[in-house]
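As structure tokens, the structure follows; a few thoughts come after it.
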Amino acid sequence: MRKKNVLLIVVDQWRADFVPHVLRADGKIDFLKTPNLDRLCREGVTFRNHVTTCVPCGPARASLLTGLYLMNHRAVQNTVPLDQRHLNLGKALRGVGYDPALIGYTTTVPDPRTTSPNDPRFRVLGDLMDGFHPVGAFEPNMEGYFGWVAQNGFDLPEHRPDIWLPEGEDAVAGATDRPSRIPKEFSDSTFFTERALTYLKGRDGKPFFLHLGYYRPHPPFVASAPYHAMYRPEDMPAPIRAANPDIEAAQHPLMKFYVDSIRRGSFFQGAEGSGATLDEAELRQMRATYCGLITEVDDCLGRVFSYLDETGQWDDTLIIFTSDHGEQLGDHHLLGKIGYNDPSFRIPLVIKDAGENARAGAIESGFTESIDVMPTILDWLGGKIPHACDGLSLLPFLSEGRPQDWRTELHYEYDFRDVYYSEPQSFLGLGMNDCSLCVIQDERYKYVHFAALPPLFFDLRHDPNEFTNLADDPAYAALVRDYAQKALSWRLKHADRTLTHYRSGPEGLSERSH
């Protein structure tokens, strides 16, 4: 029997429209070079309509690794615990005989009922999800990475994140064309790659599952040489945004909060000022740096792919490439992953099956969601997909194409209650449990339903960039009602069903599949 390996690559904050394979297929300007991702696209299937079902990092990774919508796993924001009862991918893989290795992070806060309130994991943004075997952790506080840098003889600054200040500078106003202080040999992308190669060499050809995480192109937006100068700002696509931040802010109260509150310091180490006031030249420079960080990750992936080639494991390995969420990059005068706009939620997904790929090079337009990754991996390994899982296996797409009964809409959610570094709830004067939205989006329309704020409705055919809210337009009233009904039906259909397939009866306990 052929051995089965799984390499799950999870990058951070890489948005879907920065995938050259798709750009070329659409006849768009190829402004980014990713030869190793290109290879994966040529040998696998690229999913062009793929979304994370929630943002930011902690909730997104909870959905990716449990196969559950936000409304079911309820780790609704960074800093919010994940209930221990949920079966995650790591635990499920142990059930099929794998010791799932993890490089990177999952930004998971533990269930407080399972440990002491004094547990140090409650003093950080997140830690590692139970079930995985860490072989190159980035959390908590990036200590493993900083220790590796110091061990290699690099003098760390007193404030360790200042390694991401530009070379020769103690502060930066915003986007910069200067290289990072840290050379590429000691970058975090190199750190993760070295950990991956060490792990794979230690396996010595035995079957493996490896979650290979990368921190980039997540901010701070500064790249090591030569990646800092690899792309010209003038070659970058311009941000898609209204003429000024006030126009964007007028669309919705939640949009106003983010336009008014996003700070440059969250994206450029040591910077001050409003993120919404970056001009086009600064945003193009930021995008050039973002592309440099992407190409650095791609070069690192090339080292991992070469090792799999050299050891004869490439054709034995299912490789999945995806991101936790996207990045606004100045679109709508926003930075980060927030709210309801497409750039925050649309992410890459590429799957290369082991051996021959019947649809090699295909670009699939079916609607897929981050919750589909966990059941796909379990299905490929012959494991049982948990009944509670909201996602669906994508294996049919690799051989035959889109199933006839596949979903016809995309679904994603966002919870904007206060956390220690952002307070939209207080700004909006809402209760904690009123701070949620869900999105139903198909090829034509996008509906955003809020628990306690006005809805949004966009006609994507005529307004693909979501500038005009039609929710209050009488001509669209019937459609708005229809999509509100779709949202309600979706939530009813996907209510927690962990035990709903079991039945008791005269013959004892039975289990139904449908």
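The backbone N, Cα and C atoms fix where each Cβ goes, glycine too.
The Mn(2+) binding site feature in Swiss-Prot is assigned to Asp12, Cys57, Asp324, His325. Cys57 (mutagenesis position) falls within a helix when secondary structure is assigned with DSSP.
Taken residue by residue with DSSP, Gln13 (mutagenesis position) is part of neither helix nor strand, so it is coil. On its own chain, Gln13 (mutagenesis position) has Arg216, Pro217, His218, Pro219, Ser323, Asp324, His325, Gly326, Glu327, Lys337 as residues at least 6 apart in sequence with a Cβ closer than 8 Å to its own Cβ. Among the mutagenesis entries in Swiss-Prot is Gln13 to Ala, noted as: Kcat increases 1.6-fold and affinity reduces 14-fold with phosphonate monoester as substrate. kcat increases 1.9-fold and affinity reduces 21.7-fold with phosphate diester as substrate.
Other Cβ atoms within 10 Å of the Cβ of Cys57 (mutagenesis position), summed over all protein chains shown, number 22. For the mutagenesis of Cys57 to Ala, Swiss-Prot gives this note: Kcat reduces 1818-fold and affinity increases 1.1-fold with phosphonate monoester as substrate. kcat reduces 2021-fold and affinity reduces 1.3-fold with phosphate diester as substrate. The structure shown keeps the original residue.
The feature active site, nucleophile is assigned by Swiss-Prot to Cys57.
DSSP assigns Asn78 (mutagenesis position) to coil, not to a helix or a strand. Quoted from Swiss-Prot, the note attached to the mutagenesis of Asn78 to Ala states: Kcat reduces 10.7-fold and affinity reduces 1.3-fold with phosphonate monoester as substrate. kcat reduces 8.6-fold and affinity reduces 19.6-fold with phosphate diester as substrate.
With a cut-off of 8 Å between CB atoms and residues at least 6 apart in sequence, the same chain places Gly126, Leu128, Ala137, Phe138, Glu139, Gly213, Tyr215 near Tyr105 (mutagenesis position), listed in sequence order. For the published mutagenesis Tyr105 to Ala, Swiss-Prot gives the following note: Kcat reduces 5.9-fold and affinity reduces 9.3-fold with phosphonate monoester as substrate. kcat reduces over 55.9-fold and affinity reduces over 30.4-fold with phosphate diester as substrate.
For Thr107 (mutagenesis position), other Cβ atoms within 10 Å of its Cβ number 26. Classification of Thr107 (mutagenesis position) by DSSP places it in coil, neither helical nor stranded. According to Swiss-Prot, the mutagenesis experiment Thr107 to Ala carries the following note: Kcat reduces 6.7-fold and affinity increases 9.7-fold with phosphonate monoester as substrate. kcat reduces 16.7-fold and affinity reduces 2.1-fold with phosphate diester as substrate.
Experimental mutagenesis is annotated in Swiss-Prot for His218 to Ala, with the remark: Kcat reduces 16.0-fold and affinity reduces 5-fold with phosphonate monoester as substrate. kcat reduces 31.7-fold and affinity reduces 24.8-fold with phosphate diester as substrate. Cβ neighbours within 10 Å of His218 (mutagenesis position), excluding its own Cβ and spanning all shown chains: 22. His218 (mutagenesis position) falls within neither a helix nor a strand when secondary structure is assigned with DSSP, and so counts as coil.
Cβ neighbours within 10 Å of Lys337 (mutagenesis position), excluding its own Cβ and spanning all shown chains: 27. Annotation of the mutagenesis experiment Lys337 to Ala in Swiss-Prot: Kcat reduces 1.3-fold and affinity reduces 4.7-fold with phosphonate monoester as substrate. kcat reduces 3.3-fold and affinity reduces 31.7-fold with phosphate diester as substrate.
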Neighbours of Asp12 (Mn(2+) binding site) among the mutagenesis positions Cys57, Asn78, Thr107 (Cα to Cα, within 10 Å): Cys57
Which same-chain residues, if any, lie at least 6 apart from Asn78 (mutagenesis position) yet have Cβ under 8 Å of it: Pro56, Cys57, Gly58, Pro59, Thr107, Leu125, Gly126, Val419
Residue among the binding-site residues Asp12, Asp324 whose Cβ has the most other Cβ atoms within 10 Å: Asp324
Listed in sequence order, residues not in Asp12, Cys57, Asp324, His325 with Cβ within 8 Å of the centre of the Mn(2+) site Cβ atoms: Val10, Gln13, Thr52, Val55, Pro56, Ala60, Arg61, Thr107, His218, Ser323, Lys337
